[in-house]
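Here Swiss-Prot notes a mutagenesis experiment, N40 to A, with the remark: Little loss in inhibition. A mutagenesis experiment is reported in Swiss-Prot for this position, W41 to A, and the note states: Important loss in inhibition. Looking at Swiss-Prot, the entry for mutagenesis of R42 to A says: Most important loss in inhibition. Experimental mutagenesis is annotated in Swiss-Prot for I46 to A, with the remark: Important loss in inhibition, and change from non-competitive to competitive antagonist of alpha-1B receptor subtype. Among the sequence features in Swiss-Prot, the mutagenesis site R50 to A is noted as follows: Little loss in inhibition. Per Swiss-Prot, mutagenesis F56 to A or N is noted as: Selectivity increase for alpha-1B subtype.
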Amino acid sequence: MFTVFLLVVLATTGVSFTLDRASDGGNAVAKKSDVTARFNWRCCLIPACRRNHKKFCG
């Protein structure tokens, strides 16, 4: 009985750990797009940068 309990605990921990790693990757992608958006916004405030990156500023 203890062996079955131990196997269930280990299996659950493994699944939880794997799901946590996958969500961290998603957060990294979201953070990267947020940084890109902030760069684009700041760039559009600077005339020289705005001229060089017209596709971002419209």
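Counting starts with 1 at the first residue shown.
Using the three backbone atoms N, Cα and C, a Cβ is placed for every residue, glycine included.
None of the substitutions listed is reflected here, since the structure keeps the original residues.
Feature map: annotations from Swiss-Prot on the structure.
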{"residue": "N40", "record": "mutagenesis position", "contacts (Cβ under 8 Å, 6+ apart)": "H53, F56, C57"}
{"residue": "W41", "record": "mutagenesis position", "contacts (Cβ under 8 Å, 6+ apart)": "none"}
{"residue": "R42", "record": "mutagenesis position", "contacts (Cβ under 8 Å, 6+ apart)": "C49"}
{"residue": "I46", "record": "mutagenesis position", "contacts (Cβ under 8 Å, 6+ apart)": "none"}
{"residue": "R50", "record": "mutagenesis position", "contacts (Cβ under 8 Å, 6+ apart)": "C43, C44, C57"}
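Every protein chain considered, the tally of other Cβ atoms within 10 Å of the Cβ of F56 (mutagenesis position) stands at 15.
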